[in-house]
Structures are given as C-alpha cells and as structure tokens.
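Engineer: A mutagenesis experiment is reported in Swiss-Prot for this position, ASP242 to Glu, and the note states: Loss of both activities. Quoted from Swiss-Prot, the note attached to the mutagenesis of SER311 to Asn states: No effect. One entry in Swiss-Prot concerns the mutagenesis experiment GLY312 to Pro. Its note says: No effect. Quoted from Swiss-Prot, the note attached to the mutagenesis of PRO313 to Gly states: No effect. Here Swiss-Prot describes LEU314 to Val as a published mutagenesis experiment; the accompanying note says: Loss of HA activity. Quoted from Swiss-Prot, the note on mutagenesis experiment LEU314 to Ile is: 75% decrease of both activities. Quoting Swiss-Prot on the mutagenesis of ASP344 to Glu: Loss of both activities. GLN380 to Asn appears in Swiss-Prot as a mutagenesis experiment; the accompanying note says: 85%-90% decrease of both activities. Among the sequence features in Swiss-Prot, the mutagenesis site ARG383 to Lys is noted as follows: 85%-90% decrease of both activities. Listed in Swiss-Prot as a mutagenesis experiment, TRP384 to Tyr is described as follows: Loss of both activities.
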Amino acid sequence: MRQDMPKPSEAARCCSGLARRALTIIFALLILGLMTWAYAAGVPLASDRYGLLAFGLYGAFLSAHLVAQSLFAYLEHRRVAAAARRSLAKGPLDAATARSVALTISAYQEDPAYLRQCLTSARALLYPHTRLRVLMVVDGNRAEDLYMVDMFREVFADEDPATYVWDGNYHQPWEPAEATGAVGEGAYREVEAEDPGRLAVEALVRTRRCVCVAQRWGGKREVMYTAFKALGDSVDYVQVCDSDTRLDPMALLELVRVLDEDPRVGAVGGDVRILNPLDSWVSFLSSLRYWVAFNVERACQSYFHCVSCISGPLGLYRNNLLQQFLEAWYNQKFLGTHCTFGDDRHLTNRMLSMGYATKYTSRSRCYSETPSSFLRWLSQQTRWSKSYFREWLYNALWWHRHHAWMTYEAVVSGLFPFFVAATVLRLFYAGRPWALLWVLLCVQGVALAKAAFAAWLRGCVRMVLLSLYAPLYMCGLLPAKFLALVTMNQSGWGTSGRKKLAANYVPVLPLALWALLLLGGLARSVAQEARADWSGPSRAAEAYHLAAGAGAYVAYWVVMLTIYWVGVRRLCRRRSGGYRVQV
C-alpha cells in the first residue's frame with residue numbers, strides 16, 4: 001500500500017525560500033559582474049593587424065544572447081503549434097463546460113472610428129455567447145464623453161445593453177443624501193448607507209451581459225479597477241482590452257485554451273499588432289518592432305513561463321487570483337506617489353509575485369493603434385520606460401520564484417541602455433572616426449541579422465526594414481529612457497486620448513541635450529583628427545577602412561530607404577489627413 005509523502009514543514013519551506021533568494025541574488029550579481037567586466041575590460045577576441053576590425057568579449061556576449069533568445073522563441077512557437085494541433089483534435093469548445101469570461105474595455109476620449117471597430121470585433125468573438133460578458137468603462141462622465149456610451153448602445157442594440165452614467169467612482173468622496181421630509185433641529189434623519197451609484201453599477205454588471213459605465217474621470221487604473229471590482233467573483237476569467245483595439249475573432253478562444261490547459265498559468269497575453277502601420281514612418285517601424293517584441297522577446301520569456309508584461313490590449317487573467325491582489329494593485333505607490341500608469345505591467349508582476357506562470361500565445365491576435373507622430377510616440381515610450389524601470393525594481397523581489405532566465409534577462413535588459421549610452425559618448429569624445437563608424441556598422445549589422453531572423457520566422461521579407469529601428473532607438477528612445485528614469489514618480493495617462501490629440505514637448509528636451517552632447521564630442525574628435533599625422537601605415541589603413549566603411553554604410557541606407565519608399569510608401573495606400581473625428 002502506497003504511503004503519502006510527508007509535506008515539508010513551515011521551517012523547511014522557509015529555509016528553501018531563503019536559499020532560493022540567496023542563490024538568485026548571487027546569480028544576478030554574477031551576471032552583472034561579468035557584463036560589467038566584459039564591457040570595461042574590452043577584451044578583444046579577434047582583430048586585424050592594426051586593431052581596426054576588432055570583435056570583443058562584450059560583443060560576443062550580446063551575440064550569444066540574441067542567438068539564445070531567438071532559439072528559445074523558435075522552440076516556443078513550435079510548442080504553441082503542437083498545442084494547437086492537440087486542441088484541434090479535441091474538437092470545438094463545449095458551451096456547457098466553457099469557462100465564463102468578462103471582456104473589459106477601457107475607454108478614454110477615443111476616436112469614434114477606432115471605438116466602433118473595437119466594439120464590432122467584440123461582438124464577433126468566437127466564444128459561447130452565454131459564457132461571455134462585455135463591460136466597457138468610460139473614463140469621464142461629461143457631455144463630451146457620452147458619445148462612447150451612445151456608440152456602445154448602438155453596436156449592441158440587439159443585446160439589450162445596459163448603460164449607466166455614474167457621478168462618481170469607487171474612490172471619489174461620496175456624501176450620503178439626506179431623506180426628504182425630515183425637518184427641524186434634532187429631527188430623525190435617514191441616510192443611505194452605501195453609494196447608490198456603486199450599487200447600481202454592480203447590479204448591472206453582475207446581471208446583464210452587455211454593460212457600459214461612464215464614471216467620473218480618474219485615470220486608466222481607476223477605470224480598470226471599476227471593471228474588476230464590479231465583476232467580483234461572477235466570472236472565471238477576465239480579459240482586458242483597450243478601446244483602440246480590434247480583436248481577432250479567435251483571440252479570446254486561444255487565450256482561454258492556454259489557461260484551461262495548465263492551472264499553474266495565472267495570465268496569458270496575445271500578439272498585439274499595429275492597426276495603422278502606414279500612417280507614417282514612425283507607425284511603420286513600430287509595427288515591425290511590435291512583432292519582434294511579441295514573437296521573439298516575449299515568446300522567449302513564455303518558453304520559461306515568465307512573460308514580464310501581459311499587454312493591455314490583449315490579456316486574460318484568472319479572476320480568483322486577480323481579486324486577491326486587486327486592492328494592492330490599485331493602491332500601488334512609488335516614492336510616496338500613487339501610481340496611475342504601468343497598469344498592465346504591474347498586473348503581470350502581481351501575478352508573478354504569487355508564483356504563477358505567465359504565458360504568451362501567438363495564436364491570439366489583435367490590432368491596436370500606435371502614435372503616428374514622433375512627439376506622441378516619444379511621450380508614449382517615455383511613459384512605458386517609466387513603468388519599466390519602476391516595475392523592474394518590484395519584479396526583482398520575485399526572481400527567486402521563477403526560472404533563472406527571468407533573472408538573467410532582467411539584468412541584461414536593465415543594463416543595456418546604460419552600456420549603449422556610455423559606448424556612444426566614449427566614441428564621440430575619445431574615439432577615432434573609424435572607431436565610431438565601426439560601431440555604427442556593427443550596430444546595423446546586428447540589427448540586420450535580427451531583422452533577417454524575424455523575416456524568416458514571419459515569412460515576410462519586409463521585416464528586414466526593422467534594422468532601421470536601431471537609429472531611432474539610439475537617437476530617440478535612448479535619451480527618453482533617461483528622462484523616464486529621473487521622472488518615474490510623475491503620474492498621468494502619458495498619452496492623450498485619440499479624439500483630441502495634444503502635443504507634449506517635454507520629451508524633446510533630453511533629445512536636444514543628447515544631440516548637443518554628441519555634436520560637441522564629434523566636433524572635438526574631428527578637430528583632433530585634423531591635426532593628427534596620417535602618413536603612417538596604420539593611419540593609411542584606417543583611411544582605407546574609413547572610406548570603405550562609409551561607402552558600405554551609405555549603400556546600406558540607400559538600399560533600405562529604397563525598399564521602404566518603393567515597397568511600402570508607393571505600393572501601399574497611406575491613410576492621410578490624420579484623424580477625422582465626427583461625433
């Protein structure tokens with residue numbers, strides 16, 4: 001007769017946890033030390049006679065990282081494909097046993113065209129009708145916000161939708177209304193014990209299939225909190241979605257399959273693609289970058305069950321777990337300031353902190369709007385970088401509960417911007433022109449190799465244009481990251497609603513300072529090289545390499561820009577005129 005294994009005692013579990021923490025800290029410090037030493041020492045692994053074409057230990061480390069990341073992403077795609085074949089063999093989902101799901105949509109001053117696409121796609125989701133609820137919460141209850149409520153009522157007209165305009169929200173002060181008829185000093189008065197608006201919202205959400213609530217403005221986190229709190233424990237899973245997102249009909253079903261297959265998975269995200277890639281060169285490059293971010297970087301994380309961020313446009317959470325950390329998630333503070341951005345990343349971190357896995361599936365897909373102007377894109381990236389640095393610190397507390405890859409990748413990605421900035425400044429101020437050009441060639445070469453792998457994985461030649469994103473990172477995103485680092489405790493939506501686009505010029509300041517630093521260093525280096533003696537054999541070889549390298553760099557840009565203008569701008573119809581909003 002088999003005997004049950006004894007459960008470990010509380011002391012044993014505590015010791016095991018402390019040991020894992022200690023080993024994780026040692027591993028993180030080891031990675032940090034090796035990277036810093038490899039960068040600072042500049043150990044060359046291969047070099048030509050004059051040291052002009054050199055390949056160092058740090059470059060080898062980054063190359064190995066990219067190869068490993070690509071390999072694990074490929075293996076994860078194969079794993080997802082195998083799971084899809086198993087699901088297909090099981091047949092369609094049984095409506096009687098399907099998990100109940102609530103689709104929550106966060107809306108704020110949305111472009112009516114995008115909002116209509118979002119709501120229409122929500123209607124078209126291929127999921128058992130009786131097991132799916134739709135809840136949209138509008139951040140704002142003024143007259144100019146109610147067009148979103150009207151559109152919800154119009155799109156779901158045949159579903160008997162319920163709409164409610166709430167004067168407050170869950171966290172706005174509420175004054176009980178006195179009962180009428182009680183007059184005179186000391187007279188008996190009856191007051192309402194609870195907010196009638198909250199009670200009405202919760203009653204509608206838990207009894208009606210399609211509900212839209214417009215509440216007092218409070219920010220996106222307030223909107224999401226209302227949806228989660230009002231739902232309570234009435235559903236099994238909660239899907240998050242933004243109002244500018246168009247869902248693929250199979251998006252929800254594929255997410256549900258991931259959670260159904262493994263109870264250890266607490267949340268799963270899908271493939272977010274760009275809805276407006278042809279609006280501008282910024283949105284086009286963003287569309288390529290998005291694909292790699294999800295199908296290479298997050299696919300790699302998913303292989304180790306530790307996706308760092310379930311993206312807001314398309315994610316699914318186990319509701320019983322979400323309700324456990326809902327209050328802590330909403331009340332998050334950083335340096336004494338209440339956090340109002342980085343909602344999706346902190347939701348993911350809360351799930352990881354409980355020891356549950358987070359996954360990504362490329363079979364679930366949606367299309368979301370991205371900024372088409374450089375200024376708005378810069379504001380968006382600054383906001384995302386703020387939440388990244390802040391959540392990096394929180395995420396570090398739970399590295400020991402997950403695979404070592406989570407620790408390794410967090411350290412590498414966290415240090416990377418600082419090493420890039422240090423390299424650029426050192427070359428501009430202390431390096432020779434050829435050294436600067438050699439680094440630029442290496443950067444574009446690595447970017448082209450990564451783009452070529454993405455083109456092969458996706459089966460789309462146009463992905464090679466992703467290599468053009470490298471200069472955008474170096475010149476725009478890198479200084480924005482440092483602005484984000486020093487302004488992490490400043491809260492807000494970060495980007496404006498799409499109905500009324502507002503320019504934010506604050507992120508331009510670090511770009512201007514960065515440009516002045518680089519121009520100053522370049523002028524200094526050019527002046528020094530102009531006075532140098534170029535008659536020696538090493539200098540002659542450097543001049544030859546400089547001419548050949550400059551020719552290769554210019555040729556690369558000519559080819560890539562030609563592909564972009566001919567293959568993208570001229571052969572694809574571009575949406576012009578920005579947003580045409582009619583309410």
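Along the chain as shown, residues are numbered 1 onward.
Placed from the backbone N, Cα and C atoms, the Cβ positions cover glycine too.
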Engineer: Using DSSP and collapsing to three states, where does GLY312 (mutagenesis position) fall: helix, strand or coil?
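Structural biologist: Reduced to three states, the DSSP call for GLY312 (mutagenesis position) is coil.
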Engineer: In whole Å, how far is GLN380 (mutagenesis position) from GLY312 (mutagenesis position) when you measure between their Cα atoms?
Structural biologist: 14
Engineer: With a 10 Å radius around each C-beta, find which of these mutagenesis positions (SER311, GLN380) has the fewest other C-beta atoms nearby.
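Structural biologist: Counting other Cβ atoms within 10 Å of each of the mutagenesis positions SER311, GLN380 gives the minimum at GLN380.
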Engineer: Reported as an integer number of Å, what is the Cα distance between ASP344 (mutagenesis position) and ARG383 (mutagenesis position)?
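Structural biologist: Cα of ASP344 (mutagenesis position) to Cα of ARG383 (mutagenesis position) measures 13 Å after rounding.
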Engineer: What's the number of neighbouring CB atoms sitting within 10 A of the CB on GLY312 (mutagenesis position)?
Structural biologist: 21
Engineer: Using a 10 Å cut-off between Cα atoms, which of these mutagenesis positions sit near GLN380 (mutagenesis position): ASP242, SER311, PRO313, LEU314?
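Structural biologist: Among ASP242, SER311, PRO313, LEU314, not one has a Cα sitting within 10 Å of that of GLN380 (mutagenesis position).
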Engineer: Using only C-alpha positions, which one of ASP242, ARG383, TRP384 is spatially nearest LEU314 (mutagenesis position)? These are the mutagenesis positions in the record.
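Structural biologist: With Cα distances computed to LEU314 (mutagenesis position), the winner among ASP242, ARG383, TRP384 is ASP242.
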Engineer: Name the secondary structure element type, per DSSP in three states, that contains ASP242 (mutagenesis position).
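Structural biologist: DSSP assigns ASP242 (mutagenesis position) to strand.
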Engineer: I'd like to confirm something. Which of the mutagenesis positions, SER311, PRO313, ARG383, TRP384, has a Cα closest to the Cα of ASP242 (mutagenesis position)?
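Structural biologist: Comparing Cα positions, the candidate nearest ASP242 (mutagenesis position) turns out to be PRO313.
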Engineer: Report, in whole Å, the straight Cα-to-Cα distance of SER311 (mutagenesis position) from ARG383 (mutagenesis position).
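Structural biologist: Distance between the two Cα atoms comes out at 14 Å.
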Engineer: Where PRO313 (mutagenesis position) and TRP384 (mutagenesis position) are concerned, what is their Cα separation in Å, rounded?
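Structural biologist: Rounded to the nearest whole number, the Cα-Cα distance is 14 Å.
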Engineer: What is the Cβ neighbour count of ARG383 (mutagenesis position) at a 10 Å cut-off, with all protein chains included?
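Structural biologist: Total other Cβ atoms inside 10 Å, all chains included: 23.
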Engineer: What Cα-Cα separation, expressed in whole Å, is found between SER311 (mutagenesis position) and TRP384 (mutagenesis position)?
Structural biologist: 11
